[in-house]
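Lifted from Swiss-Prot, the feature list:
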| type | residues | note |
| --- | --- | --- |
| VARIANT | Arg6 to Gly | In 1.0101, 1.0104/SIN1, 1.0106/SIN3 and 1.0108/SIN5 |
| VARIANT | Ser36 to Gly | In 1.0103/SA2S2 |
| VARIANT | Trp40 to Leu | In 1.0103/SA2S2 |
| VARIANT | Thr41 to Ala | In 1.0103/SA2S2 |
| VARIANT | Arg61 to Lys | In 1.0108/SIN5 |
| VARIANT | Gly100 to Glu | In 1.0101, 1.0103/SA2S2, 1.0104/SIN1, 1.0105/SIN2 and 1.0107/SIN4 |
| VARIANT | Lys125 to Arg | In 1.0104/SIN1 |
| VARIANT | Arg130 to Pro | In 1.0101, 1.0105/SIN2, 1.0106/SIN3, 1.0107/SIN4 and 1.0108/SIN5 |
| VARIANT | Lys138 to Gln | In 1.0104/SIN1 |
Amino acid sequence: PAGPFRIPKCRKEFQQAQHLRACQQWLHKQAMQSGSGPSWTLDDEFDFEDDMENPQGPQQRPPLLQQCCNELHQEEPLCVCPTLKGASKAVKQQVRQQLGQQGQQGPHLQHVISRIYQTATHLPKVCNIRQVSVCPFKKTMPGPS
């Protein structure tokens, strides 16, 4: 089977990590609260460099994000992006169902989905995973990447 798990080991890690449950919740939360509060996703709003320098940085993460980072740190670097992609896909399906029930498909759905991937793309960086900085999810990224 194709999909994000061309590396069988990563599929196993994804299952062991309970499909990155905290990351899924985090992605879902970020995508749904569009435009409110700090988004933790976009480079310009969140200066990673300061965070690296500043030992207090990581403590300011919301607990859910911290849990998600812990999940990612347990993955092998090789599997971080594939497992995140798996998590993003799962969230995308949840969102599609949720918005479908509310009759909100179309542009709004696209917007939310692009936020899921945008958030996921930067998670390794937000979580200070040394070997991975940004996951190359190109497919659903609108505009120039």
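Each Cβ is built from the backbone N, Cα and C atoms, and glycine gets one as well.
No noted substitution is present; original residues retained.
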Run through the Cβ atoms and count how many others sit within 10 Å of the one on Gly100 (variant position).
11
For each of Lys125, Arg130, count the other CB atoms within 10 A of its CB; which of these variant positions has the top count?
Lys125
Helix, strand or coil for Gly100 (variant position)? Use DSSP.
helix
So which of the variant positions is most packed in, judged by how many other Cβ atoms lie within 10 Å of its Cβ, out of Arg6, Arg61?
Arg61
Minimum Cα separation from Lys125 (variant position), reported as the residue among variant positions Arg6, Arg61, Gly100 that achieves it:
Arg61
Nearest of the variant positions (Arg6, Arg61, Gly100) to Arg130 (variant position), judged by Cα-Cα distance:
Arg61
About how far apart, in whole Å, are the alpha carbons (Cα) of Gly100 (variant position) and Arg61 (variant position)?
31
